[in-house]
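Q: Got a structure for you, written out below as structure tokens; questions coming shortly.
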Amino acid sequence: MSSLKKILGLKGKGKKSKKLGIAPPPYEEDTSMEYAPSAPIDKSYFGVDEMDTYDPNQLRYEKFFFTVKMTVRSNRPFRTYSDVAAAVSHWDHMYIGMAGKRPFYKILAFLGSSNLKATPAVLADQGQPEYHTHCEGRAYLPHRMGKTPPMLNVPEHFRRPFNIGLYKGTIELTMTIYDDESLEAAPMIWDHFNSSKFSDFREKALMFGLIVEKKASGAWVLDSISHFK
């Protein structure tokens, strides 16, 4: 987890990272991940003695490198961004992946959807409408989700069908996100969005299961994750 000093690019004593590696999960496993786990807070439980107590009012900052590659194929062209968001937001249906990265993946899927561009018809597969994007960079996220687990440089790939109203097709996503331990300043993740595609940011974020609020400064903060999406 990056400190606020690192986010703002302030110098300080460098600390050696103690984060441990986490192997990617076996994607062939059939166990359902559709539940909301909650960590115990009783200090007598295993592994809890040094765990940070979750405080929903405590603002934290996470700094990271990210890459998102997205391809969306639909049976017909999307008319509005709302149509795009309704389709792409189904990317994590029956999610099996690194649980600690899921909130960040939701943000990357939201980000990618705002930057989608139509593939020229002559290049599309059998003339089927196709959209693509490739975004990468460094960013930080202000949030109130408590202490986050270590994030290593391990790409994960997701392929999901969607069938929303008049639209049906497939979503292909490859996402990578990992901790940035540098002292260099980074922009907020929201700065990478193409905000010209929509004006109701809070409403569109909720379509991806992201509950966001504005700070007094006007900056968006990720408050929590909706378990209904």
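Just so you know, glycine gets a Cβ as well, placed from its N, Cα and C.
A mutagenesis experiment is reported in Swiss-Prot for this position, Y27 to A, and the note states: Partial loss of host NEDD4 binding. Record note (Swiss-Prot) on the mutagenesis of M51 to R: Complete loss of mRNA nuclear export inhibition. Loss of ability to inhibit host transcription. Record note (Swiss-Prot) on the mutagenesis of E156 to A: Loss of host NDUFAF4 binding. Loss of host GTF2H5 binding. Loss of ability to inhibit host transcription. In Swiss-Prot, a mutagenesis experiment is listed as R159 to A, annotated with the note Loss of host GTF2H5 binding. Loss of ability to inhibit host transcription. The annotation that Swiss-Prot gives for the mutagenesis experiment R160 to A reads: Loss of host GTF2H5 binding. Loss of ability to inhibit host transcription. Per Swiss-Prot, natural variant T133 to A is noted as: In strain: pVSV1(+)-GFP.
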Q: Please list residues from the chain of T133 (variant position) whose Cβ is under 8 angstroms from its Cβ, counting only those at least six apart in sequence.
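A: In sequence order, the residues whose Cβ lies under 8 Å from that of T133 (variant position) (at least 6 apart) are V68, K69, M70, G112, N115, L116, K117.
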Q: If you count CB neighbours within 10 Å, which one among the mutagenesis positions R159, R160 has the smallest count?
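A: So among R159, R160, the mutagenesis positions given, the one with the fewest Cβ atoms within 10 Å is R159.
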